[in-house]
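Here the structure comes first, spelled out in structure tokens, and everything after it is commentary.
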Amino acid sequence: MATLVVNKLGAGVDSGRQGSRGTAVVKVLECGVCEDVFSLQGDKVPRLLLCGHTVCHDCLTRLPLHGRAIRCPFDRQVTDLGDSGVWGLKKNFALLELLERLQNGPIGQYGAAEESIGISGESIIRCDEDEAHLASVYCTVCATHLCSECSQVTHSTKTLAKHRRVPLADKPHEKTMCSQHQVHAIEFVCLEEGCQTSPLMCCVCKEYGKHQGHKHSVLEPEANQIRASILDMAHCIRTFTEEISDYSRKLVGIVQHIEGGEQIVEDGIGMAHTEHVPGTAENARSCIRAYFYDLHETLCRQEEMALSVVDAHVREKLIWLRQQQEDMTILLSEVSAACLHCEKTLQQDDCRVVLAKQEITRLLETLQKQQQQFTEVADHIQLDASIPVTFTKDNRVHIGPKMEIRVVTLGLDGAGKTTILFKLKQDEFMQPIPTIGFNVETVEYKNLKFTIWDVGGKHKLRPLWKHYYLNTQAVVFVVDSSHRDRISEAHSELAKLLTEKELRDALLLIFANKQDVAGALSVEEITELLSLHKLCCGRSWYIQGCDARSGMGLYEGLDWLSRQLVAAGVLDVA
């Protein structure tokens, strides 16, 4: 066993320096075989032999076995192990309790300088010479805390006056003693990769212990390097903390702007009062309410207008039907009278029948004329109680089986406008002939009746296009996909077309014609060359590849127009 001096921090110093009142003498028991300090657990746990000696667990496992027994290394007494071996030997609990007290409990009356916490939270250290005084300096040679008065008294001799005394703030760190070799201070750090033990080591650990042959460095430079990295990390953490705090403040401000709240303001006479400040959420809700209120008002007006159109149609239709009822009543009365007159004539004698010949002839001629008129009226008038209703995209109502749409077909000369028109009208191919003036045809498709105006595309006729814009609901612009050199000219004319105020709300359908010709531009290429996404921004437009000869793609274009123009299909209202 060896004698160590343990201070309050658990660090040991040489026993030759026991004269300081800031230290206490404590007997620390070591294993008598390996001379390592006993531990509370692990391989260095103290275990009792039958003879009363204590040896660490690790050394007991290394002793030679004599059957099922071992001999004490000190007095050679035999101890039976039993089935459990060394694990079955009792631990020295008295020694374990002492070790635990040394590690966790206070040192005693001769312990290191007592520290206490002041009211302000700062550490207060008592003077080692006079505990009534507060220490202000530290003697690095005596390792004592002293007040200024005691420092002068205790170091008044020439020998002790040479001791270095520093303020408590500059007190050097006390050396930490090695846990395995407590008489030696920790001086090195192990840098060996894969080392499983603690990196701290003394000179004995470095030369002879578990760190023998390991890479190492001196403790102080290694600690200073780690401190420098910690300082850098602390600076980064402070910067990061400031960024987080700034971002958090911004988040708080954003939340306040969204939620709104009460704000203290001053009026004209300097009186402070609270005022509600609406947030962006409340403003957004108000905007939505206002928008849908206006939308509701607009829909109500459109509903009233649509109902008035239906009422007018019903009123006119009922007036006409009642007029037809009156006409049919009169006609039926006349026919009945003529029939009755004929029956009476049949009952008279021959002379009177002969005399009534001319009258009967005129009566029959009148009946034949009335029958012919009735047949013509009945053939042209369909007696149907349904009221077909169609709604446009702008919520206007159209009554009738077909909704009429005015369409203007424009484009450069030779693009195939007239060919497309007659293919849709008569489903037959027409040889290209330059259009002088215009062509107009009606094309019925689904529940729509397109009135299509085909205007000539020669350069001298293009200024006349503007005369056909009035009340136009859709523009069909035809492009010749096979003539690359005229795409820029088509782009120029289309750009002029889209600046017309009368066509501001008109739909734009672009037919990329002659897709059957070899080398024709694709729809994507024409879209790019005409800059349609930029040119038609804010407008409802669509480009459709087609072939006027075969009709490919033409009805797909009409389908798009139908979907854009009609909000709902034809509704039969009984």
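Numbers run from 1 along the shown chain.
Quick reminder: no glycine exception, Cβ is built from N, Cα and C everywhere.
Where a substitution is noted, the model still shows the residue that was there originally.
Residues annotated as GTP binding site in Swiss-Prot, with similarity to another entry given as evidence: 411-418, 454-458, 513-516. Cβ contacts within 10 Å of Val455 (GTP binding site), excluding its own Cβ and spanning all protein chains shown: 20.
Among the mutagenesis results in Swiss-Prot, Cys34 to Ala has the note: Loss of E3 ubiquitin-protein ligase activity. The residue drawn here is the original one. Long-range Cβ neighbours of Cys34 (mutagenesis position) (same chain, at least 6 residues apart, Cβ-Cβ under 8 Å): Cys56, Asp58, Cys59.
Here the residue is the original one, while Swiss-Prot reports the published mutagenesis His53 to Ala with the comment Loss of E3 ubiquitin-protein ligase activity. Look at His53 (mutagenesis position): DSSP puts it in coil. His53 (mutagenesis position) counts 17 other C-beta atoms within 10 Å of its own C-beta, drawing on all protein chains shown.
Annotation of the published mutagenesis Thr418 to Asn in Swiss-Prot: Maintains GTPase activity. Increases interaction with PSCD1; the original residue is retained in the structure shown. Other Cβ atoms within 10 Å of the Cβ of Thr418 (mutagenesis position) number 23 in total over all chains.
Quoting Swiss-Prot on the mutagenesis of Lys458 to Ile: Suppresses GTPase activity. Decreases interaction with PSCD1.
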Checklist outcome for this item: The correct three-state DSSP answer for Lys417 (GTP binding site) is helix
Next on the checklist: Within a 10 Å radius of its Cβ, which of these binding-site residues (Gly411, Gly414) has the fewest neighbouring Cβ atoms?
Outcome noted: Gly414
Item to check | Spatial separation of Gln515 (GTP binding site) from Thr418 (mutagenesis position) - C-alpha basis, Å | outcome: 17
Checklist outcome for this item: One of the binding-site residues Gly411, Lys417, Val455, Gln515 has its Cα closest to the Cα of His53 (mutagenesis position), namely Gln515
Item to check | Spatial neighbours of Lys458 (mutagenesis position) among the binding-site residues Gly411, Lys417, Gln515 [C-alpha, 10 Å] | outcome: Gly411
